[in-house]
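Q: Copying in the features that Swiss-Prot gives for the protein in this structure:
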type: MUTAGEN; residues: CYS129 to Ala or Ser; note: Loss of transport activity
type: MUTAGEN; residues: CYS141 to Ser; note: Does not affect transport activity
type: MUTAGEN; residues: ARG210 to Ala; note: Decrease in transport activity
type: MUTAGEN; residues: GLU332 to Ala; note: Decrease in transport activity
Amino acid sequence: MTNSTQTRAKPARISFLDKYIPLWIILAMAFGLFLGRSVSGLSGFLGAMEVGGISLPIALGLLVMMYPPLAKVRYDKTKQIATDKHLMGVSLILNWVVGPALMFALAWLFLPDQPELRTGLIIVGLARCIAMVLVWSDMSCGDREATAVLVAINSVFQVAMFGALGWFYLQVLPSWLGLPTTTAQFSFWSIVTSVLVFLGIPLLAGVFSRIIGEKIKGREWYEQKFLPAISPFALIGLLYTIVLLFSLQGDQIVSQPWAVVRLAIPLVIYFVGMFFISLIASKLSGMNYAKSASVSFTAAGNNFELAIAVSIGTFGATSAQAMAGTIGPLIEIPVLVGLVYAMLWLGPKLFPNDPTLPSSARSTSQIINS
């Protein structure tokens, strides 16, 4: 057996849950809308379950969703990834230069007459992904260690740069271009809290799970027994989160369909555009399939939890800015799932004979057609 064969990603045989992921997501979206429209008081009940501006039911779903991917990371390999200056440089430019600039351009192009929605959309573009990217990377057989490192770096930059970038894109750049400006004060602690809760807790759980599991039972047991047992919880947590998000926003989606459409168009262009810009940049810079998948999904996704929290804290829960933040994940989730399948399909074409391509057990044809 060649080394390239040995290093290929070899996920377990596709489970019943994984085989029909698009169907489960569509059903979860529909069920969430149904709950939001049919169960009176549900939105208020869920909205009341908050601590420090964080929705506990949604936080629970995100933590359950993120734990399995972080438990799969081989943390003894992350030091080597962190020293890859080429990978770090490409990711930082895509996340903190290209991403916010593209969202700024799309927001002004599609919402020139809607300053509140436009501001909310720009805030979404500033909130770089630190959560769901772990799921998208895992589904596309990306480099888990690289994704974990990129997410950690995004978290640090989130705390350090969010306020400054908000000031630049809402006040400085519009002023330079002769456009109307927006004044907004972002809470530093809301940003720190979002990072600590939505990344810190599952990251610590993943690290300690691997350390304790390998120490007591060994790596073979941990990776062949324990990880397959907890893997379904990532999808379960994702579906649970989708149901909650759509149930909370059911009224807005139905009562303001035109606003949703106007937000959806630039969001779809943004997610798809960032993904393919990042994929092309990764390919041209010589990265393999797995690292290209990690970089592409890290750059394409956004931290909707932070965008929602900042918009609500700054402009109010019923503001148009907050609506833009809450519509974000409703568009992002189905689009990013579609891009996972696009990555699996394009992988063999863009990266022929790449040793990090998913193995034949996880070939695109099996995933899509089985």
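Glycine residues also receive a Cβ, built from the backbone N, Cα and C atoms like all the rest.
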Q: Can you tell me how many other Cβ atoms are located within 10 Å of the Cβ belonging to GLU332 (mutagenesis position)?
A: 22
Q: Are there any residues in the same chain, six or more apart in sequence, whose C-beta is under 8 angstroms from the C-beta of ARG210 (mutagenesis position), and if so which?
A: ALA71, VAL73, ARG74, TYR75, TYR222
Q: What Cα-Cα separation, expressed in whole Å, is found between CYS141 (mutagenesis position) and CYS129 (mutagenesis position)?
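A: Just about 18 Å between their Cα atoms.
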Q: List every residue in the same chain as CYS129 (mutagenesis position), at least 6 positions away in sequence, whose Cβ is under 8 Å from its Cβ.
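A: Non-local contacts for CYS129 (mutagenesis position): VAL151, ASN154, PHE297, THR298, ALA300, GLY301, ASN302, ASN303.
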Q: What count of other C-beta atoms do you get within 10 angstroms of the C-beta of CYS141 (mutagenesis position), across all chains shown?
A: 23
